[in-house]
Amino acid sequence: MLRYPYFCRMYKECLSCWLESGIPNLGVWPNRIHTTAEKYREYEAREQTDQTQAQELHRSQDRDFETMAKLHIPVMVDEVVHCLSPQKGQIFLDMTFGSGGHTKAILQKESDIVLYALDRDPTAYALAEHLSELYPKQIRAMLGQFSQAEALLMKAGVQPGTFDGVLMDLGCSSMQLDTPERGFSLRKDGPLDMRMDGGRYPDMPTAADVVNALDQQALASILRTYGEEKHAKKIASAIVQARSIYPITRTQQLASIVAGAFPPSAIYTRKDLLQRSTHIATKTFQALRIFVNNELNELYTGLKTAQKFLRPGGRLVALSFHSLEDRIVKRFLLGISMTERFNLSVRQQVMKTSQLGSDHENTEEVSMRRAPLMWELIHKKVLSPQDQDVQDNPRGRSAKLRAAIKL
C-alpha cells in the first residue's frame with residue numbers, strides 16, 4: 001500500500017501556481033490511495049539511493065551517452081544563448097539540464113564560465129555528470145527538483161545573488177517521451193507511470209495510482225485544470241467505468257479508454273500548431289503528468305529560487321510549452337503575485353475539501369496582488385520558434401521564450 005503520509009506531505013507543501021481568480025469545487029478526495037501488493041513489491045524492489053542509481057547508469061552506459069543526448073533536440077538554442085549573453089568568468093545555472101543541449105551551446109559561446117547543471121531526472125543527472133568529466137572546470141552536476149535547488153546550492157557553497165544567468169527549459173524531455181518504460185507517451189505502450197524521478201521516491205504516486213484511486217469529480221478537475229480539457233467530465237466518467245472492470249495500468253490502455261468516450265471520427269480531429277492531427281487523449285496525458293510531478297508548483301518555487309540566486313543585472317530565461325506554464329512565468333516577471341495567505345492551488349483546494357485537510361488551513365478567497373517590480377523584460381513580447389526550428393524539431397512548435405533582467 002502506498003505510504004499515505006507522503007501523499008499528504010506532498011500536497012501540504014505545495015505553493016500555489018494556479019493563478020486564476022476562479023477556483024473550481026473539486027469534491028472529496030478519497031480517504032486513501034490504493035495500490036496492489038504487487039505494485040508495492042515493485043516499489044520495494046526499486047528502492048535505491050539517488051547517487052547509486054545515477055552512478056550505476058554512468059558506469060554501465062558510458063558509451064551510450066552520446067546516443068542518449070541526441071534523443072532530445074534543444075529548442076530555440078540561438079535565442080537562449082543570445083538572451084543569456086554569457087561572458088568570460090560568469091556563473092550560470094541550468095535548472096533543467098536534460099541532455100545538455102543548451103548547456104553545450106552556452107559553453108560553445110563562452111567556455112570560460114562555471115555552470116551548475118540541475119535536473120530531477122537521474123538519467124539527465126548522469127548525462128550532466130558525464131559532461132562534467134569533459135569540462136571539469138566548468139560543469140557542476142546536481143540532482144534534484146526545483147524545490148530542492150536552494151538547499152543543493154547552499155550545500156555546494158553557492159550564495160544568493162551569485163548567478164549571472166539562469167535557464168529553465170520546462171516540461172517533458174524527448175528522452176522521457178521516447179522511453180516507453182517511463183510511461184509518458186500515449187503512442188508507445190508502457191506502464192502508466194509518468195514520474196520524472198520515481199526511482200528516487202518509490203512511494204510517489206504514479207499516473208496509474210491517480211486514475212485508479214481518485215473519484216470522478218477529482219479526476220475531472222485535474223483534467224480540466226492541468227490539461228485544459230473541455231471534455232473533462234466525459235473522460236473522467238469513462239475512466240471510472242473502465243477501472244470498475246479492470247485496473248488501468250498501461251499507457252495505451254488509458255489512451256484507448258479516453259478514445260472510447262468519443263465517436264471514432266473525433267479521435268484525431270484536434271490539430272496542433274502545425275495543423276497535424278493529435279490524439280484525443282493528449283491533454284489527458286498532459287494533465288496527469290503535470291499533476292503527478294507537481295510541475296506548476298515546482299515551477300513557481302523554481303522561479304523564486306532563480307530570483308533569489310541571481311545577482312542584480314542577472315538574466316532569467318524561461319522556455320515554456322503550454323499556456324499554464326507560460327501564464328505563471330509571465331505573471332511572475334510582471335510582479336503579479338499571490339501571497340501564501342491567499343493561495344489555493346487545485347491541490348490545496350483538494351486538501352481543504354477532503355478529510356486530509358488540516359483544521360488550520362486557510363480558507364480565505366484568492367486575492368491577486370501586484371508585488372514591487374523586480375524584473376526588466378528583455379523582449380516586450382514572448383518569443384516563438386522560427387519556422388526552420390519547427391521543421392527541424394516539431395516537438396518544439398509550442399515553445400514560448402520569456403527573458404528578463406533582475407533589477
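Just so you know, glycine gets a Cβ as well, placed from its N, Cα and C.
Swiss-Prot has this to say about the protein:
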BINDING   Gly100, Gly101, His102, Asp119, Phe146, Asp169, Gln176  S-adenosyl-L-methionine binding site
MUTAGEN   Glu298 to Ala  Decreased methylation of 12S rRNA positions C839 and C841
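Structural mapping of features recorded in Swiss-Prot.
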residue: Gly100; record: S-adenosyl-L-methionine binding site; DSSP class: coil
residue: Asp119; record: S-adenosyl-L-methionine binding site; DSSP class: strand
residue: Phe146; record: S-adenosyl-L-methionine binding site; DSSP class: helix
residue: Asp169; record: S-adenosyl-L-methionine binding site; DSSP class: strand
residue: Gln176; record: S-adenosyl-L-methionine binding site; DSSP class: helix
residue: Glu298; record: mutagenesis position; DSSP class: helix
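Within 10 Å of its Cβ, the residue among the binding-site residues Gly100, Gly101 with the fewest other Cβ atoms is Gly101. Taking a C-beta cut-off of under 8 Å and a sequence gap of six or more, Asp169 (S-adenosyl-L-methionine binding site) has these contacts in its own chain: Pro74, Val75, Val80, Asp94, Thr96, Gly98, His102, Leu319. Listed in sequence order, the residues of the same chain lying 6 or more apart from Glu298 (mutagenesis position) and placing their CB within less than 8 Å of its CB are Gln145, Phe146, Ser147. Long-range Cβ neighbours of Gln176 (S-adenosyl-L-methionine binding site) (same chain, at least 6 residues apart, Cβ-Cβ under 8 Å): Asp121, Arg182, Phe184, Met196. Neighbours of Phe146 (S-adenosyl-L-methionine binding site), defined as other CB atoms within 10 A of its CB across all chains, total 24. In sequence order, Thr96, Phe97, Gly98, Tyr125, Ala128, Met142, Leu143 make up the list of same-chain residues 6 or more apart from Asp119 (S-adenosyl-L-methionine binding site) whose Cβ falls under 8 Å from its Cβ.
Maximum intra-site Cα distance, S-adenosyl-L-methionine binding residues Gly100, Gly101, His102, Asp119, Phe146, Asp169, Gln176: 19 Å.
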